[in-house]
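Taken straight from Swiss-Prot:
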- Arg277 to Gly or Lys: Abolishes production of the polyketide mycotoxin fumonisin B1 (FB1), severely decreases macroconidia production (MUTAGEN)
- Leu547 to Asp: Decreases transporter activity. Moderately decreases synthesis of the polyketide mycotoxin fumonisin B1 (FB1) (MUTAGEN)
Amino acid sequence: MGKSRQNSTTTVDREKDEIQKAMGHEKAEFEALEVARHGGREIDDLIDDMERQLDEAGGLNKGFFQVQFANPKHFTWLLVAFASMGGLLSGLDQSLISGANLFLPDDLGLTEHENSLVNSGMPLGAVGGALLLSPANEYFGRKGAIIISIILYTIGAALEAGSINFGMIVSSRVILGLGVGLEGGTVPVYVAETVERRIRGNLVSLYQFNIALGEVLGYAVGAIFLNVPGNWRYILGSSLLFSTIMFFGMLFLPESPRFLIHQKRHLDAYKVWKRIRGIEDRESREEFYVMSASVVSEENAVAEGAKNHRFPWMDFFTEPRARRALVYANIMILLGQLTGVNAIMYYMSVLMNQIGFDKKESNYMSLVGGGSLLLGTIPAIFLMERFGRRFWAITMLPGFFIGLVLIGVSYQFDVETQLQTVEGLYLSGLIIYMGFFGSYACLTWVVPSEVYPTYLRSYGMTTSDALLFLASFIVTYNFTAMQNAMGKTGLALGFYGGIAFIGEIYQIFFMPETKNKTLEEIDVVFSRPTMDIVRENWAGVKETTHLLLTGHWHKVFVEQAMTDPKDQVQVSHA
């Protein structure tokens, strides 16, 4: 009995030590959270000191590009609108190739293998763009990295439109992909680091909405230029308009305040915070205090050698808190990509042609898939923080499976003799699959942008972004070969559907909840041992199952949605 108690005590001590080790000098962060909860005087002292420094420096920066609103919340919406336009560019450039696919191969004399490389060139380039994410974010900041990505978008689109051979079109697609990869990993972090926690998940989800909107616009552009000579050139070059608008819009936006503190530019961070969040609201003052304490404690830990100062990447292997975030975020991304969504998006017009539509009809019918994805993102934008991350992950994956089953079954009927059955089943499955994926896709940007510690966030997003586009490249490049090897039903139902089924089991057990938490509180969540999270999730599953079986639907859905957004993770100092 004594030995058992001793082992139990040792386990508790080991877990405490693990938390302290994983978070380095996070005692300062814990204390900052407690000060914020109890309204300590330290918060006002910090704000007063920053105001004094601001007065000595001559006040807030003035100038043509220094936009300021009477109500800081209006600045938040401006910031999110322009930053998230990167999602629109990304989605637009992903779907434009679908319409161009009907004409480009014949005009340039491409083989089937060469056309696969053209389609997969952008996700391949995006892997390279993701690898640029860390150095670009560390040396140029979040804002600078976004501007660089826009320049790459512009160069790539211009070269695409003017391509005269296979080498030129592939090169332009890779350059375009560099912009997609760099921007895709930067914008969600930029938004997550600048907006208030209660709407963070909703506004990061807006990025996915813009991706879906861009994909719909891409299909619409394909339809507009369908009967124009040289149509695919106009289709691929149309994104130049949006990249130009976004470039000028980004010039008016500030740098991320968390990044500025990370760079030891505390006064600049305070200036930005005052412009975009204000200091009149108590919650905003508390969040600035906690953010400052958290980032400073991380930087001190690095400086004192508690972490791998020269090789920050190593913390993903040596620090349990960072490792948990890396494993979870990247498995979640893989589960989405390996269900084939990007292959379906890129080959949408070709797939429509395979089930009986002519080229013109195929282009128009592509709007069905893109429109379903767009509509599917809307609930997540408004309800991400209300229902939480686990709800969206666990309820969306079964929708993938059902949609893929219908798509797979549709291939079992003869297009020549049962055309209506084939098209009915296929389109129904496509609508269900894309609709459910719209909400899940929001998580692939929300979760990676919030789970990594500040000093590793750009490195973490590099791995997540690179993995996302690497999986997209693999799925897209091998789509035709896999379809020929497995059969259309085997690929849709067996492979893609099987991934969705496995993913559901993983999310049920291993996905922690991070809704309504500051980025600093999420540090605490991922400092807990994985088995603690699994036990907590399993207890929640049993309770939810019991409530559903006994007819208490109100407690499962309504009460969860009414959770007080001010609820925060409690930190024990025992």
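In case you wondered, yes, glycine gets a Cβ from its N, Cα and C as well.
Don't expect the noted substitutions in this model, because it carries the original residues.
For the pair formed by Leu547 (mutagenesis position) and Arg277 (mutagenesis position), distance between Cα atoms is given as 40 Å, rounded to the nearest Å. Long-range Cβ proximity for Arg277 (mutagenesis position), meaning a same-chain Cβ under 8 A and a gap of 6 or more residues, is found for Pro72, Thr76, Thr194, Glu196, Ser284, Glu287, Phe288. Cβ neighbours within 10 Å of Leu547 (mutagenesis position), excluding its own Cβ and spanning all shown chains: 16.
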